[in-house]
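What Swiss-Prot annotates here:
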{"type": "MUTAGEN", "residues": "ARG116 to Asn", "note": "Abolishes nuclear localization"}
{"type": "MUTAGEN", "residues": "LYS117 to Asn", "note": "Abolishes nuclear localization"}
{"type": "MUTAGEN", "residues": "CYS120 to Ser", "note": "Induces a cytoplasmic localization; when associated with S-123; G-128 and S-133"}
{"type": "MUTAGEN", "residues": "CYS123 to Ser", "note": "Induces a cytoplasmic localization; when associated with S-120; G-128 and S-133"}
{"type": "MUTAGEN", "residues": "HIS128 to Gly", "note": "Induces a cytoplasmic localization; when associated with S-120; S-123 and S-133"}
{"type": "MUTAGEN", "residues": "LYS129 to Asn", "note": "Abolishes nuclear localization"}
{"type": "MUTAGEN", "residues": "CYS133 to Ser", "note": "Induces a cytoplasmic localization; when associated with S-120; S-123 and G-128"}
Amino acid sequence: MSATVVDAVNAAPLSGSKEMSLEEPKKMTREDWRKKKELEEQRKLGNAPAEVDEEGKDINPHIPQYISSVPWYIDPSKRPTLKHQRPQPEKQKQFSSSGEWYKRGVKENSIITKYRKGACENCGAMTHKKKDCFERPRRVGAKFTGTNIAPDEHVQPQLMFDYDGKRDRWNGYNPEEHMKIVEEYAKVDLAKRTLKAQKLQEELASGKLVEQANSPKHQWGEEEPNSQMEKDHNSEDEDEDKYADDIDMPGQNFDSKRRITVRNLRIREDIAKYLRNLDPNSAYYDPKTRAMRENPYANAGKNPDEVSYAGDNFVRYTGDTISMAQTQLFAWEAYDKGSEVHLQADPTKLELLYKSFKVKKEDFKEQQKESILEKYGGQEHLDAPPAELLLAQTEDYVEYSRHGTVIKGQERAVACSKYEEDVKIHNHTHIWGSYWKEGRWGYKCCHSFFKYSYCTGEAGKEIVNSEECIINEITGEESVKKPQTLMELHQEKLKEEKKKKKKKKKKHRKSSSDSDDEEKKHEKLKKALNAEEARLLHVKETMQIDERKRPYNSMYETREPTEEEMEAYRMKRQRPDDPMASFLGQ
């Protein structure tokens, strides 16, 4: 390491005319440098005492030189110190002390009767100026009148606490305030004692204490547990054990009368899950979660309803699990139909919607059931007898055949029609639906197909039959074709020949145009191949010229290449990976 050289430093003025005189830096000899290094090594090994700063503190010899050396602009005297590495006092934040706190209440001062210099010209307070005054502007300010001077505002100090000061729960607490509570309790205690002394004096005057002292129980040391005297004398003890029975610890009971603790021991007769079936191939027991999900008696052939424990899987289907699954299914179906509901995002809305849906569904089923029963009947079939009478004996005799048909006894009811029976309107002698023809219903008496038409009798039948005959004749005439003349046949033949000639001409034109297009494409491809060869030749010549002598010509074109140019490029490009590329030029 080379010797440190201190540059010349201009003397800084200190205390007026005095100047700090600095010694000229001397160059270290090789011997001094060696001694200095040996001393540093001895200090690091602990054989030599460490350096001491101006405060008498030892300097750790293991601190590097770039940390321990003092900069010339801080201390030119080059004394050994670490003061420049410590926090500088002028840069430290000044925090409020723990005793400082905000003012509570208003300080009562004497009334000011004279205007003070620097006070508000309007009201006379010292804590603000005229432009910041909140009072109503006076006609003549307090500066000139000197009367009715307002008191100074209660200004709170600006406190800035450190980390501990902000979290000090007792900061600003005045212990003298607690003395008020102590005095209040002392007064209550004094009142209790005076009342107690007054009661004792009254009992002594009435002679009750003398009778209790002369009683045989008191002479033998026995005391009446429920006497008023014992209650009065032991009131303080009762206050201590007043709530002792209400705060029992789990597993024990505290008796305040006898002051003993009674343990509640519980006999455990339950069996551990892993001891129910010792077969290693039975249900798996998870020691981490203490769970056995499967039934341990599954391979033993026991009924799961008869055993005391059938696995933990039954919990998955208890409680609200099934209802929650139904709610989730309803949410999915409602979301598919356009409702913005979600089980996790808005469970309350989904629950209310699902409840209203179930109520509406039940109402709809009841309405549908009632409407069907009103229309078709059959309420008596729904009123089934009790279950115990379904397979019991009855007095109704029914005889069946081999095929299940009823031979004797209960007859099968005839199916009722949806139309009203035996209701004849508008002079009809038959009901509606008694006549059917060509997919339409009508009246048999007049062959009318209109339900609310009047009956026409046999005349209506004849009219309908005559209309049908006329319609059949018209359709028959139209179906017979008129015979064509020779002239008409000749004209049709000429038209067909013209059509055939036109088709042949169109085919010929298409074939000729296709051949012309192929020739044009071939010529364009030939021109594109020639242009591609010229371009490749130009590139080859340009690459042979020295880089410094090559012309700077941009080969970029803005137009899009044609299909023939792309085909020529594909045909002429080099393919080094193609094994047959060498035979292309031959």
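Glycine residues also receive a Cβ, built from the backbone N, Cα and C atoms like all the rest.
If you look for the noted substitutions, you won't find them, since the model keeps the original residues.
Looking only at the mutagenesis positions ARG116, LYS117, CYS120, CYS123, the one with its C-alpha closest to LYS129 (mutagenesis position) is CYS120. Of the listed mutagenesis positions, namely CYS120, CYS123, CYS133, the sparsest Cβ surroundings within 10 Å are found at CYS133.
For the mutagenesis positions ARG116, LYS117, HIS128, LYS129, the greatest number of Cβ atoms within 10 Å around a candidate Cβ is found at HIS128. In this structure, the C-alpha atom of HIS128 (mutagenesis position) lies 12 angstrom from that of ARG116 (mutagenesis position).
Nearest to CYS133 (mutagenesis position) in space, judged by Cα atoms and limited to the mutagenesis positions ARG116, LYS117, CYS120, is CYS120.
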